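**Q** Here it is, the structure in full.
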Amino acid sequence: MYFSYIGYFFLPPLVAVPAAAPPVCQPKSATNGHHPVPRLSISSRATVVARMEGASQGGLQTVMKWKTVVAIFVVVVVYLVTGGLVFRALEQPFESSQKNTIALEKAEFLRDHICVSPQELETLIQHALDADNAGVSPVGNSSNSSSHWDLGSAFFFAGTVITTIGYGNIAPSTEGGKIFCILYAIFGIPLFGFLLAGIGDQLGTIFGKSIARVEKVFRKKQVSQTKIRVISTILFILAGCIVFVTIPAVIFKYIEGWTALESIYFVVVTLTTVGFGDFVAGGNAGINYREWYKPLVWFWILVGLAYFAAVLSMIGDWLRVLSKKTKEEVGEIKAHAAEWKANVTAEFRETRRRLSVEIHDKLQRAATIRSMERRRLGLDQRAHSLDMLSPEKRSVFAALDTGRFKASSQESINNRPNNLRLKGPEQLTKHGQGASEDNIINKFGSTSKLTKRKNKDLKKTLPEDVQKIYKTFRNYSLDEEKKEDETEKMCNSDNSSTAMLTECIQQQAEMENGMVPTDTKDQGLENNSLLEDRN
């Protein structure tokens, strides 16, 4: 039974799609000058696959990958297990009840007929089963019943062999019959496959004409191609169901005396080549069938198999097309996603680099402005403090300068040398008192060089209040240099945050508005207090 499915799907001679479609499947009137639309038919060149894949494919089929085969195998196994569980749940209770019923019937028969032993009863039942397996009904008078091997019945049995249906209600019992059945099936099944192919081609022609008319009508109404294909498929299946399923089911219900469910069950099981054999047309020994009844049933099986083969082939083609289109769409989506990711990554890197450069430049400018403002404010404060000293006190500071020196390039303003010396009280003029405040402050601002060049003897002879003022200026200069170094390090680091930029800008704004930092104000107040005490 499974061989029929293999033939329908994998062997070209056995599939109902063998030859070129007749030209009537694509009439010129149906095209209206446009490209022909994919049509549902049984012919191989009129199938959906041939039209949707295009002539570039050349009819070549790709080999299925092992991963796909394993995945399908797993799905089939799961499907089989599910079906087995459902059938067991539905049929096992009935089987158990039948076992109990036959056991009770046998016990009751032996109780009513004491003269019959259990062994004799079992022998009688076994003979009845053998007769039934041989095709002889043990019910009623078997001598008056029709033979299972008359010409009509034998013809019907031969048809079930080459169609691979195999109902199983009758089977050859002799060795000669079994050997002939093997040879008959080997040569008959391929021959029947060719016949199915020819009938399928003719059915494709008939349905192709009908579907072309339907497509022409819908194309005039400007219906989309997808809707046309869906409607054509539905009409194709409905027409086949009416001709090959509904009408035969009604006939079998009337002749065989079956219910509607049993009739439809027999039709579907037969046309799918399953053939359980529990229901067989012409197999009721109590009905006198006409001689032409069984040959007519076999002819219906022939045409119905061709139709069902076309339906199954069409479903398989649609699945292949959908699978291929899905793979192509997934590939396109992956390509677009990769391209989009690359573009976004490049844009992100460029934006990050640009922002990093801008932030770094702003931080550098802010740090430079802050350093210059601090230096300017510190110089102003020192100059103001020195101006408050008397000429005698300033002469003492002038004595500390034993040699000429200048500020470092880092601390000097505009890299100018500081060559100005403080003069004594007798040499101090009005011009000397107010001249070059910047050079004076730069000398005292360079604490490192001042420490190296200062005269230790003069330092020891300085008064205590002057030493306090000197230490205050020195500590203040050291603190200022440390703050400037820390600010430059923070501004030059790669991981500087925008918070530092905000702080620098705020401090710059405060300095531009004339606000003096708190530490500078405190230091100035302390210097003023020391000077007042000294005076």
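Placement of Cβ uses the backbone N, Cα and C atoms for every residue, glycine included.
None of the listed substitutions appears in this model.
What Swiss-Prot records for Thr164, Thr273 is K(+) 4 binding site. The feature K(+) 1 binding site is assigned by Swiss-Prot to Thr164, Ile165, Thr273, Val274, with similarity to another entry given as support. The annotation K(+) 2 binding site is assigned in Swiss-Prot to Ile165, Gly166, Val274, Gly275. Among the features that Swiss-Prot reports, K(+) 3 binding site is placed at Gly166, Tyr167, Gly275, Phe276, with the record citing similarity to another entry. According to Swiss-Prot, the mutagenesis experiment His148 to Lys carries the annotation: Increased basal mean amplitude of channel current. Listed in Swiss-Prot as a mutagenesis experiment, His148 to Ala is described as follows: Decreased basal mean amplitude of channel current. Phe279 to Tyr appears in Swiss-Prot as a mutagenesis experiment; the accompanying note says: No effect on extracellular pH sensing. Causes reduced inhibition induced by a pH shift from 7.2 to 8; when associated with S-284, D-285 and E-288. Inverts pH-dependent gating, with channel conductance being inhibited by acidic pH and activated by basic pH; when associated with S-284, D-285, E-288 and L-290. For the mutagenesis experiment Asn284 to Ser, the note given by Swiss-Prot reads: No effect on extracellular pH sensing. Causes reduced inhibition induced by a pH shift from 7.2 to 8; when associated with Y-279, D-285 and E-288. Inverts pH-dependent gating, with channel conductance being inhibited by acidic pH and activated by basic pH; when associated with Y-279, D-285, E-288 and L-290. What Swiss-Prot notes for the published mutagenesis of Ala285 to Asp is this: No effect on extracellular pH sensing. Causes reduced inhibition induced by a pH shift from 7.2 to 8; when associated with S-279, S-284 and E-288. Inverts pH-dependent gating, with channel conductance being inhibited by acidic pH and activated by basic pH; when associated with Y-279, S-284, E-288 and L-290. In Swiss-Prot, a published mutagenesis experiment is listed as Asn288 to Glu, annotated No effect on extracellular pH sensing. Causes reduced inhibition induced by a pH shift from 7.2 to 8; when associated with S-279, S-284 and D-285. Inverts pH-dependent gating, with channel conductance being inhibited by acidic pH and activated by basic pH; when associated with Y-279, S-284, D-285 and L-290. Listed in Swiss-Prot is the mutagenesis experiment Arg290 to Leu, annotated as follows: Loss of K(+) channel activity. Normal basal conductance but reduced inhibition induced by a pH shift from 7.2 to 8; when associated with Y-279. Inverts pH-dependent gating, with channel conductance being inhibited by acidic pH and activated by basic pH; when associated with Y-279, S-284, D-285 and E-288.
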**Q** So among Thr164, Asn284, Arg290, all listed as recorded positions, which is physically nearest to Val274 (K(+) 1 binding site)? Use the C-alpha atoms.
**A** Thr164
**Q** Want to know which recorded positions, from His148, Thr273, Gly275, Phe276, Asn288, Arg290, are within 10 Å of Ile165 (K(+) 1 binding site) at Cα; which are they?
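**A** Qualifying among His148, Thr273, Gly275, Phe276, Asn288, Arg290: Thr273, Gly275, Phe276.
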**Q** Go through the recorded positions His148, Thr164, Gly166 and tell me which ones have a CA within 10 A of the CA of Phe276 (K(+) 3 binding site).
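**A** For Phe276 (K(+) 3 binding site), the recorded positions whose Cα atoms are within 10 Å come to Gly166.
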**Q** Given the recorded positions His148, Gly275, Phe279, find the one whose Cα is closest in space to the Cα of Thr164 (K(+) 4 binding site).
**A** Gly275
**Q** Nearest to Asn284 (mutagenesis position) in three-dimensional space, by Cα, is which of the binding-site residues Gly166, Tyr167, Gly275?
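**A** When the Cα distances are compared, Tyr167 comes out closest.
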**Q** Tyr167, Phe276, Phe279: which of these recorded positions has the sparsest Cβ neighbourhood within 10 Å?
**A** Phe276
**Q** Between Gly166 (K(+) 2 binding site) and Asn288 (mutagenesis position), what C-alpha distance do you get in Å?
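**A** Per the Cα atoms, Gly166 (K(+) 2 binding site) and Asn288 (mutagenesis position) stand 23 Å apart.
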**Q** Between C-alpha atoms, which of these recorded positions comes nearest to Tyr167 (K(+) 3 binding site): Thr273, Gly275, Asn288, Arg290?
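**A** Result: the closest of the recorded positions to Tyr167 (K(+) 3 binding site) is Gly275.
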**Q** Look at each of the recorded positions, Thr164, Thr273, Asn284, Asn288, and point out the one with the fewest other Cβ atoms around it within 10 Å.
**A** Asn288
**Q** Find, for the listed binding-site residues Gly166, Gly275, the residue with the lowest Cβ contact count at a 10 Å cut-off, counting only other Cβ atoms.
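**A** Each of the binding-site residues Gly166, Gly275 was scored; lowest Cβ tally within 10 Å is Gly166.
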**Q** When you rank His148, Asn288, Arg290 by Cα distance to Gly275 (K(+) 2 binding site), which of the mutagenesis positions ends up on top as the closest?
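**A** Its closest listed neighbour, by Cα, is His148.
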